[in-house]
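Asker: Supplied in structure tokens, the structure appears directly below.
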Amino acid sequence: MWTARHAVALLVVLTYAYSSILPPGTTFVQSIRDIFRFQEQLKKENVEDTICSETPPESSIPNRDELLELIRKSKIEDHKFDEHVRKKRQLSRISYQEYLDNLGKADYDVRIEEGWTEILYPFGTWAMDKQLMGQAGRETQTNLGFDCPFFGFRFNYTMVYPMGMLSFGLPPFSAPPWTFPNPAWPKQRDHSFVAAFYADAMFQWIGNTKISNVFFRSVHRPRLDDDEVYERNSQTNYGAPNYQQAGAQSAANQQFSNPSQYSQNLNAYSQNQQYNTQLLQQQQQIYGKRKKRQMPGRVSQPGMVVDPWLLDNITRHIQDGYTGANGFRAEHAFIATWYRMAHGGAARALDVSQFEHVKDWQNTFQVVLASDEIRTFAIFNYARLNWTSSNEAGGLDGFGGKQAAMAGFNGGNGTGWYGLPYSGEGRLWKLGYFSNVLTPGRWIHRVDEVIIPAGCTNASNGGMMTAPPWGPMHGGMAINVSGPCLRPADSVKVNFENWQTSCTRLSRVRARCIMPMFHKIGLVPIRMSRDGGQSFPFFGKFYVVNSERAPASVSLKDSVDNKTNRWYEPYAQELALGWQAMNLTWNTGARVDISLFGYWEDADRSHFERIDYLARGISNTGSYSFRPQQLTKQFLLRDAWQKFHFGFVQVALADAEDGVMWSKPTPFPWYHLHEWERYYGRNWPIDMCIEWFEYDGKRNNFQIDLTTDFPCPCKLPQAMLDLGRFMPIMDCDKDGDTSCPFNKGAQHCIQSVQPTFSGSSQQCCYDYDGYLMFTDDWEPDGDYTTFFQPGTPARAHRYGAAPYRLPPFIPTLSNYQLDLNPYRTCCKYADHCEFYYWRRMTNGCQDYRAPAAGYIYGEPHVITYDGIRYTMPGKGYYVLTMSDSPYHKLMVQVRLEQPDDTLWHAHVNATVITGVAVQENDSSIVQVYARKPMRRWRYRTDVYVDGTRRFFDKPHWKHQQFKHLDIRNPLQNMNQSEIVIMLKSGVGIRIFEGFGMLDVMVTLPPSYNTTCRPGESLSSSLNAPRGQRRCYTTLGLLGTYNNDPADDLTTPSGTVTRVQNPTTTASTTQMIYEQFASFWKIDGTNDKIGGVLFQDKFKPIYNPLLFAESDYRPVYWPQTIDMNASRVFTMEQVVSTCQNNPECEYDFIMTGRKEVGLTTLRRQKEFFALQKTGSKQLISCGPLLKKEGVVKTPPAANYLDGDKVVFSCKPKYYIHGDIERVCRNGTWSPGWWAWCRDRNLEYALKWMTALLSIFGISLIFVIFFCILWNIRKKKQAAHAERLQLKEQSDRLNKLENERIFGTSPEKTPLIETDFRSNFNMNQPSRPIPSQPPSSQYSPPVFAAPPPPSQPTRLPTYTNAISQQQRQFEPPRPPRGNMRFETSAI
């Protein structure tokens, strides 16, 4: 049973066992006290570590006497220990005796004993570093193993020097003082270098032991090319450094130093190991484990190792200190460490007892170049700086002298110098106490293109940085800002132009702000305050990108297999979207909301509101899909289906407002489909299209302004030449994106650069024959709808218009609602494009006037606006073209300098263009420079706007807007070798780069073409006093633009030099140079020209010394080849290469470079070809009207003067009208417009016509027969009447004769019968009663006729005749006895 006695016995045994292993002379109680004291000391050190101390802890290395005393005491106490413990103690003493010898090799982690783990990365032979030889100039060059961009150059090697620098070229080895860049370049070397401590230094020796060294190695990541997983500290990692073994070696030395420093966990990668491990484990869970890599052609070896863990640690330090490096990942690094270096001329220590004294005069620092072969960061780590000058510089004991040590970056070849604080001032030791990041003694800079410091500044004012430097105009994006160092109590606010936002402090170097919504695009000023908005002493610039061109953080995934499942389709069954989850938050357990934000604008204001949630509180997995039919709508906005027809998809954290992610603009037909069908019915597309058609027709006619201000060019060459007034549409560019989603069948589409007063934009498209496509040629046919979509004017410009904030001047959004959405509704959903094209008809080119173009190229050769060609070998700053008009105050200047020396080491006595500067009125000043040789691997030009460097290497940077001008770069041109500047007046300037030379083409709109009035001359106008009425025109090396070549060569004073082409002779070239071109040099002597637009900080790129010389004598035109040049090429080679082109031969002979001559030849041919077709004034008759089914031959829009158009019909149609028309003098030949009818309908109509014709003819015949029959009847009736009257007259005469002569008829006369039969056919005949015989004749007595009765109108001819017969029937005698009386006659 366990008792107290057993417990006491066990305690005594444990105490005895513990006392047996204690050092001699140490009691048990003292050891317990030491433990508590150690814990208190450890707590103090942990507290001190959390505070940024200015000085690193002092070293605890004992001196030689103390070392010997420790060894002697240790030997005396050996007999008290067991055999195995005694052996361990003996091995420890032996290793300590080797301490000094190993000190210079650093074959263990010396950072721990010196307290440098917080500032230096692992170095030494244990880390597989190579060592610099003690002899100067030997084994200094090393292979980096990667391409390292630095100051615009690109290097794959470096040279390590003891003087504290990594050089990319041989230094001049001149004595201080030094000046960088070297002003004597190129006569003297000006080497590129990275210097953490540029001063004469030497290795320190103690006796024959070297305790100083320079270590270096390159570090790389594993290559993902095998299945073996890279394991840290594995023996199979191709010789990677073993940090556990190095830590054990350092622990073995703890008895010779302060034991408290070794009680901590060894951290081979610097500070915050626990955080680093968690971060790496999290990354492994997300991205998987890294695989190891074997470097090309070799395994890991001293000086070149694989260590992804170290690269991750370097990446984290860069991301923590540099705002904007979150997307950076160090793939390679080069680490060089200068360990215990003494100043040049320092005394050599002879005994180890002098170690402490020597140590106090040593410098230890480190340079790290980390790169992903695109971006490069330089890290300077200063562990200990104890001297600042060398004896060679005149210093004494490491201080003073003519020039102290320098720290910074030199681009080399006269590129430029960037110095760190205190550089060359004798106070460089302060760099070890201060920092531009969070760790004292560490300085981080980005060095690939321009030198950009990381971190923050303690100055009271200065600049600020944003990351990213741009944002979408709809805002909501998280922007990191840095500039001043931020204290915990600081209240940070940032003004984005006029919008103030409150920011969250993240660390001492950065804060995070939420970008506000903008209604404009372009460069806006930003200001930063850390006192709550009372003052804004830190400033910078921020670029607002339009929503259409901004990179989409949320990707809307359209189905490839099923075209119905796309975001713009109304009947989509399933939709998917994705986003980068880690760009939103590193918290894998975070929840996100997915929302729909809609946009709508009326005539007064715009509305940007949340419509609904697609999902709430879902996991941040980076993807989401849903079925629109099963979507539960919350209807956050009432009647949103009537207005908010498009918008954005937003992904945001569900529980924090820490920035959001946006998609690109997208329509919402799948969301509003149910409401549309319920309101409009099944035919909702056509009803909505007609509704828009009627609404748009009530608005102002914006096309009137476009017809007068920006008529479309007639052909594609004109559109390509008109650089200042038109630019390509980004998604329909023959030199870029050719998808043309809204203009199928077009080869190239353009839009007007500047909007009209009403904010509209002209848009023109050209087919593959180069002709303008017209909406009049469209017809409602399936093929046309799919493959023929001409350009249409836009009511709202894609890039907006001033004042921007009001509709319809808002970039992208106004255009989407007023132009793109109606197109989708009418053309895509309703299949009735005719409604859209009736409201957006293509403008013709009848009013278009082509621009004039001038060109300067080669060395240099000039082609004026009116066609004069000459060569101008001047040097300096010259006026290329200018205008002093009150409406167009234009200035374009060029910088001409001599190129590189020839292969036979002779100066080229000709010049090339290396810089262009442009300004119009009060616009921004644009400067474009060529780059030095070896600096053209990534960018071919440098572009500065108002002194700020601008890049065009990303899709959303391809078009940028500034004050009164735009700059664009072709989409597929990633090296900035072509820059186009578009001024507000319509002037276009295209700059090409080739072999370090710039070619400049200037196009002027017709508004610059001015002709002096009668009685005025150009000379009198130029000399007229200001304020007096004068004739303004363009002047300069490109001549005057007035369609008169005679006065092209006019000086500022009005003197005209008259020449005629060709001018390719030495005498003519000299005359032009001396009498004309030299007067356009900007040297400050002519007030009419003005000053230089170029900034002084941008020096000549070839030879600044030659550029400054005034005794330059050009070669006007080479007649023969120099003797030295004949050893490189022959005249026969020149002639055969240049094809008898004088300009090509000039450049070939002067430079001795065949490629330069061929470039001149090619550029000249391209310009002449473009000018010939682009500057030609074309006469257009406009499109011819045609109906459905009409086929025009040729199929292109041949509507220009002299074009013949032949019309035909498709096989199922039949043509009508005139089938051939000719355009003459802007008018079509007379004729009926062609139209086609369906063949079946044509046949039916023809049969119907034939039948109707037959029926009509028959009817006409019947009618004609009836008419003739009626006429015949009338004639017969008239004839019968005449006969009746005649018979009656004859009968009366006969009766009279009988009375007179006494004869009487024996019977009734036959004439009575005939009369009855002829004149009263429709009534029965009534015989005349016989007269009783009487011997006495008595004339008949006629009674008075009865009153006439109204005859009855009968519709038939028979009744009419009968009525007529009754009318003309003679009176009949009475039936009784008739008594005739003698007639009066």
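In case you wondered, yes, glycine gets a Cβ from its N, Cα and C as well.
Note that the structure is predicted; figures quoted are calculated from it, not measured.
The domain 'NIDO' annotation in Swiss-Prot covers 285-450 and rests on sequence analysis. Feature annotation from Swiss-Prot assigns domain 'AMOP' to 681-840; the stated evidence is sequence analysis. The mutagenesis experiment Gly791 to Glu is recorded by Swiss-Prot, whose note states: In qm166; Significantly shorter defecation motor program (DMP) cycle period. Look at Swiss-Prot and you will find 852-1088 tagged as domain 'VWFD', backed by sequence analysis. Experimental mutagenesis at this site is recorded by Swiss-Prot as Cys1144 to Tyr, annotated: In sa296; Significantly shorter defecation motor program (DMP) cycle period. Summarising the annotation, Swiss-Prot assigns domain 'Sushi' to 1179-1238 and lists sequence analysis as the type of evidence.
Where in this structure would I find these features, and how exposed are they?
Answerer: As a whole-number mean, the pLDDT of the domain 'NIDO' (285-450) in this prediction is 85.
In the three-state DSSP classification, Gly791 (mutagenesis position) falls within coil. Counting only same-chain residues at least 6 apart in sequence, those with a Cβ under 8 Å from the Cβ of Gly791 (mutagenesis position) are Cys712, Asn743, Ala746, Cys749, Ile750, Gln763, Cys764, Cys765, Met773, Thr842.
Around Cys1144 (mutagenesis position), the same-chain residues at least 6 positions away in sequence with a Cβ under 8 Å from its Cβ are Thr1137, Cys1138, Gly1157, Leu1158, Thr1160, Leu1161, Gln1164.
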Asker: I'd like the per-state residue tally for the domain 'Sushi' (1179-1238) from DSSP, helix first, then strand, then coil.
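Answerer: Counting residues by DSSP class gives 0 helix, 27 strand, 33 coil.
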